[in-house]
Amino acid sequence: MTTSFWRIATDARTYEADDLSGAGAKITGGRWNEVGVAIVYAASSRALACLETVVHLNSGGLPLNRYLVEIEVPDEVLASAEVATPGNLPVGWDAEPAGRVSISFGSQWAQSQRTALLLVPSVIVPEETNLLINPAHPDAKGIKARKVRKWLYDPRMIRKA
């Protein structure tokens with residue numbers, strides 16, 4: 001059996017939206033990883049995936065080349081995931097913009113190779129869960145991704161300045 005997680009991603013020149021190599025985050029860094037560390041970000045629901053991406057959009061227009069991607073995680077891999085909660089994360093994990101605390105935490109997790117998955121709280125809605133996938137971990141090979149459909153943001157989500 002598998003459990004589904006979700007991401008909204010784009011086809012880039014060097015990788016597709018359903019790529020699980022962590023190439024995008026490796027190039028840009030993110031809340032939970034420094035530049036050079038590959039991690040795949042996903043959300044526990046489609047709505048959270050939308051929210052996690054829309055906060056990065058500005059009034060310059062809505063991106064058009066996005067896809068809803070389903071990530072299927074084998075239940076045995078999910079059962080061995082490391083779980084971080086607001087109560088066991090270091091103070092400052094939720095700083096905005098992302099700071100050293102969360103970036104170091106996630107990067108150290110990925111480099112340690114302890115688990116293929118790290119469940120973390122959403123900064124936007126801490127009661128909700130995001131999933132980090134370490135593509136370098138051997139258990140990540142059983143995780144599958146597929147483009148479900150084109151993703152279009154509702155224009156009401158972005159206010160023009």
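Just so it is clear, glycine is given a Cβ too, placed from its N, Cα and C backbone atoms.
If you look for the noted substitutions, you won't find them, since the model keeps the original residues.
Here's what Swiss-Prot has on this protein:
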type    : residues     : note
MUTAGEN : Ser21 to Ala : No change in toxicity
MUTAGEN : Arg31 to Ala : No longer toxic, greatly decreased auto-ADP-ribosylation
MUTAGEN : Tyr41 to Ala : No change in toxicity
MUTAGEN : Ser44 to Ala : No change in toxicity
MUTAGEN : Glu52 to Ala : No longer toxic
MUTAGEN : His56 to Ala : No longer toxic
(request) Please tell me which one of the mutagenesis positions listed here (Ser21, Ser44, Glu52) sits closest to Arg31 (mutagenesis position), measuring Cα to Cα? (result) Glu52
(request) Could you check what DSSP calls Glu52 (mutagenesis position) once collapsed to helix, strand or coil? (result) helix
(request) For the mutagenesis positions Arg31, His56, work out the Cβ neighbour count at 10 Å and name the residue with the minimum. (result) His56
(message) Cα-Cα, whole number of Å: His56 (mutagenesis position) versus Tyr41 (mutagenesis position)?
(response) 14
